[in-house]
Amino acid sequence: MSKLPFLSRAAFARITTPIARGLLRVGLTPDVVTILGTTASVAGALTLFPMGKLFAGACVVWFFVLFDMLDGAMARERGGGTRFGAVLDATCDRISDGAVFCGLLWWIAFHMRDRPLVIATLICLVTSQVISYIKARAEASGLRGDGGFIERPERLIIVLTGAGVSDFPFVPWPPALSVGMWLLAVASVITCVQRLHTVWTSPGAIDRMAIPGKGDR
């Protein structure tokens with residue numbers, strides 16, 4: 001979860017726990033909720049953002065991102081999740097994040113025609129995946145790879161706020177998208193460096209590895 005107090009697990013638990021119990025009673029599983037939330041989030045991002053409906057797209061994506069958090073609450077109510085569920089949730093998060101940046105990239109590239117902003121968006125798209133991969137690959141090797149400025153909640157807050165404010169009804173501020181995207185791009189690159197440094201300083205990180213055989217590749 002985020003380091004921000006108002007995005008803490010405890011803060012959301014007050015809202016999500018009763019809803020999670022209700023969903024479990026009607027027979028839904030955490031994995032089904034994960035897939036439904038991701039599907040809706042991706043559909044909203046890839047439909048509304050390319051049409052230039054940035055405020056509506058930001059609201060839809062944010063709603064279903066919050067909806068997707070119900071799967072964790074449901075798993076806790078059932079006494080714990082499964083390893084497959086954890087992998088599915090992480091995979092769907094990457095798909096959802098990718099859809100957000102791809103939808104915005106389409107609008108920026110083909111309608112705004114802002115080349116510098118295209119570059120910033122591409123940086124955000126790539127680093128959003130790399131940040132998560134560094135942690136996953138490090139933990140698979142028994143090392144630490146967490147921390148850094150930007151985690152998923154902060155990433156979504158920055159990009160969705162920038163998109164929404166740039167197209168806000170009645171009082172839009174168009175530069176907000178560019179400001180948010182460049183801020184996120186810089187912070188994301190720094191986070192990649194921070195996480196790599198965390199991996200490098202982990203115990204055993206520079207120990208030599210056995211050379212894999214042909215059958216291991």
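The backbone N, Cα and C atoms fix where each Cβ goes, glycine too.
Listed in sequence order, Leu23, Phe67, Asp68, Leu70, Asp71, Met74 are the same-chain residues at least 6 apart in sequence whose CB falls under 8 Å from the CB of Val33 (CDP-1,2-diacyl-sn-glycerol binding site). Look at Swiss-Prot and you will find Asp31, Val32, Val33, Thr34, Gly72, Arg76, Thr82 tagged as CDP-1,2-diacyl-sn-glycerol binding site.
Secondary structure at Asp68 (Mg(2+) 1 binding site), taken from DSSP and collapsed to helix, strand or coil, is helix. Residues annotated as Mg(2+) 1 binding site in Swiss-Prot: Asp68, Asp71, Asp89.
Look at Swiss-Prot and you will find Asp68, Asp89, Asp93 tagged as Mg(2+) 2 binding site, backed by experimental evidence. In the three-state DSSP assignment, the secondary structure recorded for Asp89 (Mg(2+) 1 binding site) is helix.
Mutagenesis annotation in Swiss-Prot: Ala90 to Tyr, described as Large decrease in catalytic activity; the structure shown retains the original residue. All chains included, 14 other C-beta atoms sit within 10 angstroms of the C-beta of Ala90 (mutagenesis position).
What Swiss-Prot records for Asp93 is active site, proton acceptor, and it gives a curator's inference as the kind of evidence. Residues within less than 8 Å, Cβ to Cβ, of Asp93 (Mg(2+) 2 binding site) and separated from it by at least 6 positions along the same chain comprise Thr38, Asp68, Ser132, Arg152.
The secondary structure of Arg94 (mutagenesis position), as reduced to three states from DSSP, is helical. Counting every protein chain shown, 16 other Cβ atoms lie within 10 Å of the Cβ of Arg94 (mutagenesis position). Among the mutagenesis results in Swiss-Prot, Arg94 to Gln has the note: Almost loss of catalytic activity. The residue drawn here is the original one.
In Swiss-Prot, the entry for mutagenesis Arg94 to Lys states: Large decrease in catalytic activity. The structure shown retains the original residue.
Tyr133 (mutagenesis position) falls within a helical segment according to DSSP. Swiss-Prot lists Tyr133 to Glu among its mutagenesis entries, and the accompanying note reads: Almost loss of catalytic activity.
Under the heading of mutagenesis, Swiss-Prot lists Tyr133 to Phe and annotates it as follows: No change in catalytic activity. Listed in sequence order, there are no same-chain residues at least 6 apart in sequence whose CB falls under 8 Å from the CB of Tyr133 (mutagenesis position).
According to Swiss-Prot, the mutagenesis experiment Arg137 to Gln carries this note: 2-fold decrease in catalytic activity. All protein chains included, Arg137 (mutagenesis position) registers 12 other Cβ atoms within 10 Å of its own Cβ.
Under its mutagenesis entries, Swiss-Prot includes Arg137 to Lys with the note: No change in catalytic activity.
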Listed in sequence order, residues with CB under 8 A of Asp31 (CDP-1,2-diacyl-sn-glycerol binding site) and six or more positions away: Asp71, Phe84, Gly85, Leu88
Length of the line joining the Cα atoms of Arg76 (CDP-1,2-diacyl-sn-glycerol binding site) and Asp89 (Mg(2+) 1 binding site), in Å: 14
Local Cβ density at Asp89 (Mg(2+) 1 binding site) - other Cβ atoms counted within 10 Å: 22
